[in-house]
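Here is what Swiss-Prot records for this protein:
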type	residues	note
MUTAGEN	LEU46 to Met	Nearly complete loss of allergenicity; when associated with T-53, V-95, L-136, D-145, S-191, N-199, D-255, V-260, F-269, A-277 and L-278
MUTAGEN	LEU53 to Thr	Nearly complete loss of allergenicity; when associated with M-46, V-95, L-136, D-145, S-191, N-199, D-255, V-260, F-269, A-277 and L-278
MUTAGEN	LEU95 to Val	Nearly complete loss of allergenicity; when associated with M-46, T-53, L-136, D-145, S-191, N-199, D-255, V-260, F-269, A-277 and L-278
MUTAGEN	GLU145 to Asp	Nearly complete loss of allergenicity; when associated with M-46, T-53, V-95, L-136, S-191, N-199, D-255, V-260, F-269, A-277 and L-278
MUTAGEN	VAL191 to Ser	Nearly complete loss of allergenicity; when associated with M-46, T-53, V-95, L-136, D-145, N-199, D-255, V-260, F-269, A-277 and L-278
MUTAGEN	VAL199 to Asn	Nearly complete loss of allergenicity; when associated with M-46, T-53, V-95, L-136, D-145, S-191, D-255, V-260, F-269, A-277 and L-278
MUTAGEN	ARG255 to Asp	Nearly complete loss of allergenicity; when associated with M-46, T-53, V-95, L-136, D-145, S-191, N-199, V-260, F-269, A-277 and L-278
MUTAGEN	LEU260 to Val	Nearly complete loss of allergenicity; when associated with M-46, T-53, V-95, L-136, D-145, S-191, N-199, D-255, F-269, A-277 and L-278
MUTAGEN	SER269 to Phe	Nearly complete loss of allergenicity; when associated with M-46, T-53, V-95, L-136, D-145, S-191, N-199, D-255, V-260, A-277 and L-278
MUTAGEN	THR277 to Ala	Nearly complete loss of allergenicity; when associated with M-46, T-53, V-95, L-136, D-145, S-191, N-199, D-255, V-260, F-269 and L-278
MUTAGEN	PHE278 to Leu	Nearly complete loss of allergenicity; when associated with M-46, T-53, V-95, L-136, D-145, S-191, N-199, D-255, V-260, F-269 and A-277
Amino acid sequence: MDAIKKKMQAMKLEKDNAMDRADTLEQQNKEANNRAEKSEEEVHNLQKRMQQLENDLDQVQESLLKANIQLVEKDKALSNAEGEVAALNRRIQLLEEDLERSEERLNTATTKLAEASQAADESERMRKVLENRSLSDEERMDALENQLKEARFLAEEADRKYDEVARKLAMVEADLERAEERAETGESKIVELEEELRVVGNNLKSLEVSEEKANQREEAYKEQIKTLTNKLKAAEARAEFAERSVQKLQKEVDRLEDELVNEKEKYKSITDELDQTFSELSGY
């Protein structure tokens, strides 16, 4: 009986121990289940986080691809803008060279115009000298004509007296000799006056030819002055056009430089965004 009691006590003790172990195991099981649930929740959260990160990564990669495409396009636009700026600089240089050549031609034309004006003044002075000389020659010719008239009058008077002496030849030989001497003197003077008149006529013709040549040179100088004036106006017009073109090109260069600065700022902003995105991805 005692053995049975001891055995029952032992079995009860063993039962209690088993119950304690069962409670302990049940508690451990609950804790394990809780840990498993937490782990599953954490795994689920991690999976969701991973999916979100994958989605974010896809979006970032897509944004990066777009940014790279935009960057390539911006680089192309920048290269094109730099090419246009270089072309504009070349055009500006050519225009400046053309402007310098125009200024040189303008200075040359101005110098030639001054020389032509001086030559025209000299021609005007020569023309006035020739006019004065022509007036002097006309006065001299008038004097010679008066002398010629006087000589003719003397010749006629001599002839008349010669006829009178001839009629009185038989009566007064002395008067005849004096009349003949006077007649011979008058004829010699007539010959001298005729010779002088011929020389004056030749001089007058030469003077007329010289005056005609002077008039022709004056017309040529006037035409040359007119041509140089037209060239001067054309050079001034080209210079003014070149100056307006340079101002217009300078405005275009300023506009392109502003666009270039804006594009560089946009490029820097995109680069900063990419660096920030890479930093965030590296943090995860």
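Cβ coordinates are placed from backbone N, Cα and C, and glycine is handled just like the others.
Don't look for the substitutions in this one, it keeps the originals.
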Separation of alpha carbons, LEU95 (mutagenesis position) and LEU53 (mutagenesis position) (Å):
60
Provide the number of Cβ atoms within 10 Å of the Cβ of LEU95 (mutagenesis position), excluding the reference atom itself.
17
Would you mind checking how many other C-beta atoms are within 10 angstroms of the C-beta on LEU53 (mutagenesis position)?
14
Secondary structure at LEU53 (mutagenesis position), reduced by DSSP to three states:
helix
